[in-house]
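Note sheet for the following structure.
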Amino acid sequence: MRLRGRGPRAAPSSSSGAGDARRLAPPGRNPFVHELRLSALQKAQVAFMTLTLFPIRLLFAAFMMLLAWPFALLASLGPPDKEPEQPLALWRKVVDFLLKAIMRTMWFAGGFHRVAVKGRQALPTEAAILTLAPHSSYFDAIPVTMTMSSIVMKAESRDIPIWGTLIRYIRPVFVSRSDQDSRRKTVEEIKRRAQSNGKWPQIMIFPEGTCTNRTCLITFKPGAFIPGVPVQPVVLRYPNKLDTITWTWQGPGALKILWLTLCQFQNQVEIEFLPVYCPSEEEKRNPALYASNVRRVMAKALGVSVTDYTFEDCQLALAEGQLRLPADTCLLEFARLVRGLGLKPENLEKDLDKYSESARMKRGEKIRLPEFAAYLEVPVSDALEDMFSLFDESGGGEIDLREYVVALSVVCRPSQTLATIQLAFKMYGSPEDGSIDEANLSCILKTALGVSELTVTDLFQAIDQEDKGRITFDDFCGFAEMYPDYAEDYLYPDQTHFDSCAQTPPAPTPNGFCIDFSPENSDFGRKNSCKKAD
């Protein structure tokens, strides 16, 4: 598979929003991966700080949290859904000031000596919702503690000792994963607060729904834009020489990020409040368009590209299995294009056998774009051409359908490595015994990993113990059971990043204040018909 599609393509945009903006090409880096490499001098600094300033900073931060707890407890007494009193009582203003001061002192002790603020924060009557991006770390809580704005959080967070009390003080909107109707209720609550004419605190929302490495802005969830009220975009920057801030699904874990950040002499953060964005009537009717146009405004301010990757792509990148996707995989782009054609991977999985049989019958015969469109039963479109180009490695205008089915199998069931390999053996295997040669194995694994270059000679020879020049699925399966780390040992023996980028997250969501609350049955996405091949 090719690592890039055909490049930038014009995308229509509402005249009321971003104007003649263009959808940029997929980013060169996987937005869900962060690789942190320290020089010898930086390692020496971390070692020195670990023995000196780090424990002091950590203990002081914990002390400040404990100091803030009684004030937050006092101010959070009473029913959480009761409208705040207007104007605020003097004692509440004092508590609010004290909590902001305590939190700012905590961040200062952690090395955030100066927080640069650009622009003006809008009044609640001007913009009830603040949309923050890019979301890259739990340190993004800094603007929350500086403004004491409400946020959207998972309901489990309120039961955490001390932290839960501090959370309740800012009157967040809670989302319960156990309540199937919770997302709809959350959107309704946000809408109610947003239309209260400033009676409620502003709500800060991270519309990306997950953490990225700040190289681009991924798709914004429409939840923050469904109320159809003006929003104020807020962009975050961390202009540090060494990026110890970024906390993505693949990369350093939460504790390591905390340790390395507190071991820096100084950490920088910039918060820029952009002008309030007032939606047009068209955007009020179409929250997805509203979200897209706000994203373009924020991307322009940041100087980064936009991409249609989503939280689901993040899950694909981190799926467990013997073949973990490398950082330069193009399967994320493939998954985006699948959705762009209106094909939902969760609905396609049951038809994979039918797809593979259709591809097997062609015996490797190449097809052109019109035939590919007929195979998928979709019209020829820009998205289809981009997908076609991913498999047209030679640029000759022809592709092998078997590669498409292998890639689709990975996207539909990313954790089931052997199921994908077995499906591939059925398509590539000889009619006599289902065996494949080294060239077939190379094609299968390159497609399954979404890379254009891969050497499989060592792996093939290790499996082919009898030196027959061909292997069966049983041979492969037996070898995989004996050597479950065969990918690292035989495919990437010299690439240390393959291990370091493959960390499994502890929970389905990256943190408590960045969850997706958009209704699952939302009609605000693409409405292409979902057709399947026979």
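The backbone N, Cα and C atoms fix where each Cβ goes, and this holds for glycine too.
Using a 10 Å Cβ-Cβ cutoff, GLU398 (Ca(2+) binding site) registers 16 neighbours. The Ca(2+) binding site annotation in Swiss-Prot covers ASP392, SER394, GLU398, GLU403 and is backed by sequence analysis.
Non-local neighbours of the domain 'EF-hand 1' (379-414) in the same chain are 1-2, 5-6, 9, 315-316, 319, 321, 325, 330-331, 333-335, 337-338, 340-341, 345-346, 348-349, 352, 355-356, 358-360, 362, 364, 366-370, 372-373, 420, 423-424, 427-428, 443-444, 447-448, 450, 452; each lies 6+ residues outside the stretch with a CB under 8 Å from one of its CB atoms. Feature annotation from Swiss-Prot assigns domain 'EF-hand 1' to 379-414.
Taken from Swiss-Prot, the feature domain 'EF-hand 2' covers 451-486. For the domain 'EF-hand 2' (451-486), the DSSP counts in helix, strand and coil order read 18 helix, 1 strand, 17 coil.
Under the DSSP three-state reduction, ASP140 (mutagenesis position) is assigned to helix. For the mutagenesis experiment ASP140 to Ala, the note given by Swiss-Prot reads: Loss of activity.
Listed in Swiss-Prot is the mutagenesis experiment ILE162 to Ala, annotated as follows: Greatly reduced activity. Under a cutoff of 8 A between CB atoms, and with a sequence separation of 6+ in the same chain, the neighbours of ILE162 (mutagenesis position) are MET65, LEU66, TRP69.
Here the residue is the original one, but Swiss-Prot notes a mutagenesis experiment at this spot, LEU166 to Ala: Greatly reduced activity. Within 10 Å of the C-beta of LEU166 (mutagenesis position) there are 20 other C-beta atoms, taking all protein chains into account.
ILE167 (mutagenesis position) falls within a helix when secondary structure is assigned with DSSP. Taking the Cβ of ILE167 (mutagenesis position) as centre and 10 Å as the limit, one finds 22 other Cβ atoms among all the protein chains shown. ILE167 to Ala appears in Swiss-Prot as a mutagenesis experiment; the accompanying note says: Slightly reduced activity.
Counting every protein chain shown, 22 other Cβ atoms lie within 10 Å of the Cβ of PHE174 (mutagenesis position). Where Swiss-Prot documents PHE174 to Ala as a mutagenesis experiment, the accompanying text is: Loss of lyso-PAFAT activity. LPCAT activity is partially reduced.
Here the residue is the original one, but Swiss-Prot notes a mutagenesis experiment at this spot, ARG177 to Ala: Loss of lyso-PAFAT activity. LPCAT activity is partially reduced.
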Confidence summary (mean pLDDT) of the domain 'EF-hand 1' (379-414): 90
ASP392 (Ca(2+) binding site): tally of other CB atoms within 10 A of its CB: 22
Cβ-Cβ neighbours of GLU403 (Ca(2+) binding site) (radius 10 Å): 22
PHE174 (mutagenesis position) and LEU166 (mutagenesis position), distance between Cα atoms, whole Å: 14
